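> Pasting in a structure now, in structure tokens, and then I'll have a few things to ask.
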Amino acid sequence: MISSYKYNPKLYFLSTFVVTYILWFTGAYLSFSSTYSGIYMLIMLPGLMAPFIISTILIAKSKNNELKKDFINRLFNLKLINLKTIPVVFLLMPAVILLSILLSIPFGGSISQFQFSGGFSFSTDFVPVLFLLLLAATFEELGWRGYAFDSLQSRYSLFKASILFGIFWSLWHFPLIFVNNSYQYEIFNQSIWYGLNFFLSILPMGIIITWMCLKNRKSIILAIIFHFLINLNQELLAITQDTKIIETGVLFLVAAAIILYDKKMFFEKLG
């Protein structure tokens with residue numbers, strides 16, 4: 001974060017939530033309309049871009065050249081990436097998923113979960129799902145890493161900022177449970193517990209992505225790649241929603257291990 005700039009987390013998150021919620025609740029309504037269901041994604045996509053758009057506006061209007069240069073550098077400078085972390089970037093989520101499947105078997109989970117899913121767990125009428133997963137990772141991390149997280153870290157310790165960010169990131173997805181054919185809509189219709197598990201799983205995920213981003217000198221492109229790989233890995237195997245509950249527990253253990261490993265960094269006092 002830039003010490004010469006005064007971040008405004010309240011303005012950022014309030015603006016992002018208001019814009020996203022208005023667009024996504026509108027899109028949710030249109031997704032069930034026989035007349036407009038084919039174009040509801042035109043409303044949803046700007047909502048997905050809101051974290052990035054608000055971040056860009058605040059940075060552009062800041063009149064702080066150091067802040068602007070820092071954003072551009074973290075977005076395009078590949079030298080920020082620590083090559084030693086690349087194996088973790090690519091292998092962490094597959095390892096978590098495979099371990100979760102193994103742990104599910106004594107509780108009745110099927111070994112067929114090790115098979116490739118052969119498709120995606122949700123559908124859209126407008127944008128290919130794989131492209132949507134990439135868009136989600138890109139626009140979210142451009143906003144979250146471009147301004148949002150730094151704004152929280154300017155006020156709080158890394159640990160508290162990570163917890164707050166995870167809560168905000170989780171709640172940001174809330175309107176999606178009302179969007180026809182969305183992943184969140186599908187799992188909530190299967191079971192409210194599956195839906196709640198989705199929101200809960202975001203909390204440790206926020207800590208993990210934040211830690212990985214910091215270990216790569218806040219590289220935004222690295223955060224985008226890591227986020228996309230997480231999204232993609234969640235769709236590759238035929239993992240059940242029951243196993244995803246176990247997966248959330250594993251993610252919490254991973255997040256806890258990361259915090260203990262870098263305890264000094266997470267609890268370092270400001271100033």
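Cβ atoms here come from the backbone N, Cα and C positions, even for glycine.
Relevant sequence annotations retrieved from Swiss-Prot are reproduced here:
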- Leu132 to Trp: Decreased enzymatic activity to about 20 percent relative to wild-type (MUTAGEN)
- Glu140: active site, proton donor/acceptor (ACT_SITE)
- His173 to Ala: Strongly decreased enzymatic activity (MUTAGEN)
- His173: active site, proton donor/acceptor (ACT_SITE)
- His227 to Ala: Decreased enzymatic activity to about 20 percent relative to wild-type (MUTAGEN)
- Asn231 to Ala: Nearly loss of enzymatic activity (MUTAGEN)
- Asn231 to Asp: Decreased enzymatic activity to 40 percent relative to wild-type. At higher pH 8.0 nearly loss of enzymatic activity whereas the activity of the wild-type is unchanged (MUTAGEN)
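Burial and contacts for the listed features, if you can.
Over all protein chains present, the Cβ of Leu132 (mutagenesis position) has 22 other Cβ atoms lying within 10 Å. DSSP assigns Leu132 (mutagenesis position) to a helix.
Secondary structure from DSSP puts Glu140 (active site, proton donor/acceptor) in a helix.
Using a 10 Å Cβ-Cβ cutoff, His173 (mutagenesis position) registers 18 neighbours.
Applying an 8 A CB threshold to same-chain residues 6+ apart, the list for His227 (mutagenesis position) reads Ala136, Ala137, Glu140, Glu141, Ile209. His227 (mutagenesis position) falls within a helix when secondary structure is assigned with DSSP.
Other Cβ atoms within 10 Å of the Cβ of Asn231 (mutagenesis position) number 19 in total over all chains.
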> Across all chains shown, how many C-beta atoms besides its own are within 10 angstroms of the C-beta of Glu140 (active site, proton donor/acceptor)?
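Excluding its own Cβ, Glu140 (active site, proton donor/acceptor) sees 24 Cβ atoms within 10 Å.
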